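Enquirer: The structure under discussion is supplied below as structure tokens; questions concerning it will follow.
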Amino acid sequence: MNSSTKIALVITLLDAMGIGLIMPVLPTLLREFIASEDIANHFGVLLALYALMQVIFAPWLGKMSDRFGRRPVLLLSLIGASLDYLLLAFSSALWMLYLGRLLSGITGATGAVAASVIADTTSASQRVKWFGWLGASFGLGLIAGPIIGGFAGEISPHSPFFIAALLNIVTFLVVMFWFRETKNTRDNTDTEVGVETQSNSVYITLFKTMPILLIIYFSAQLIGQIPATVWVLFTENRFGWNSMMVGFSLAGLGLLHSVFQAFVAGRIATKWGEKTAVLLGFIADSSAFAFLAFISEGWLVFPVLILLAGGGIALPALQGVMSIQTKSHQQGALQGLLVSLTNATGVIGPLLFAVIYNHSLPIWDGWIWIIGLAFYCIIILLSMTFMLTPQAQGSKQETSA
């Protein structure tokens, strides 16, 4: 682990803060250009537009970081984000908001490249720990960002966008002057490697190498959209919670989630292996879903938050397993693909689970959790079956970082 690893964590923290900063004020900014009854539709489209661009372009940018190095792609992404936020800050028409989100989604590769830096600079046995820290950094940024954005929004709905632009400019300077390249692009002079980094064959290779792991990853991310989609609706309906109680619960979940990813995921993976960490995370999440389906008292939600947060150890461990099985010249492509899959669930999940919750609500508001639990049972069985094979035992395959 070197200074570039730590800088990758800082980049992720600041990137998440920038995303979180604008969320509280984006509806207010929209109100300057459109009628109130149209705000929800445009807000949803703007969020979906960013996610859709990430689905399309994150794999390509990840592959470019394999070909040209992590540093130039990071700098490109940070420039794109800075321009996006400045465009939003100075926006005087609706099309400027759409253009800004479009550009940010296209150039937003910081998450994939930061994960690639972790893969480049850490040993196989320590990778889950650092992927956990990466997830925790993003989570803390998403907690701090909306708080800062909420206060800054009291001054002007444009203020948080200036702050977000400043954060990205600062991060750009950090990468420019202190970040050392972690990808040896001289590896790409090998004919086979060079062809792969310049074509889409790398994705075919990844899908052939670990199809079940990618399916498990996508499915787990998709199920994770259930609480993200229905939490406010469910807690208001069953427990009569107001916005303050919902806010407390979400803040508590975010904080606990970061703690588990930072301090628990790596310890479990080191002591008992990545497979155990993945399974324990899925079991914790599925147990939380089972409790949420049946509890009738609001205070019982808070102990369940510990189980939900405990589920946060699964994906860093799974990401570690996949990274260990991936060659060094494919790490950027893998991390870009994972970002793409994650954002795809962010587009599909809210649409799918909002419809399911709405249609099942007249019968019973717990059905959404039972459906999620059923999917988790399938994922757990897949994980136990596939990850018992020797090649999935990442901790036993020490590869050079």
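Using N, Cα and C of the backbone, Cβ positions are placed for all residues, glycine too.
Okay, these came from Swiss-Prot:
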type: MUTAGEN; residues: S65 to A; note: No change in activity
type: MUTAGEN; residues: S65 to C; note: Almost no change in activity
type: MUTAGEN; residues: D66 to E; note: Moderate resistance to tetracycline
type: MUTAGEN; residues: D66 to N; note: Unable to extrude tetracycline
type: MUTAGEN; residues: H257 to D; note: No H(+) translocation
type: MUTAGEN; residues: H257 to E; note: No H(+) translocation
Enquirer: Within the chain of S65 (mutagenesis position), which residues six or more apart in sequence place their C-beta under 8 angstroms from its C-beta?
Expert: P72, V73, L74, A109, A112, V113, S116, K183, G332, G336
Enquirer: In Å, rounded, how far does the Cα of D66 (mutagenesis position) sit from the Cα of H257 (mutagenesis position)?
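Expert: D66 (mutagenesis position) and H257 (mutagenesis position) have their Cα atoms 30 Å apart.
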Enquirer: Taking every protein chain shown into account, which of the mutagenesis positions D66, H257 has the largest tally of Cβ atoms within 10 Å of its Cβ?
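Expert: Compared across D66, H257, the most Cβ atoms within 10 Å surround D66.
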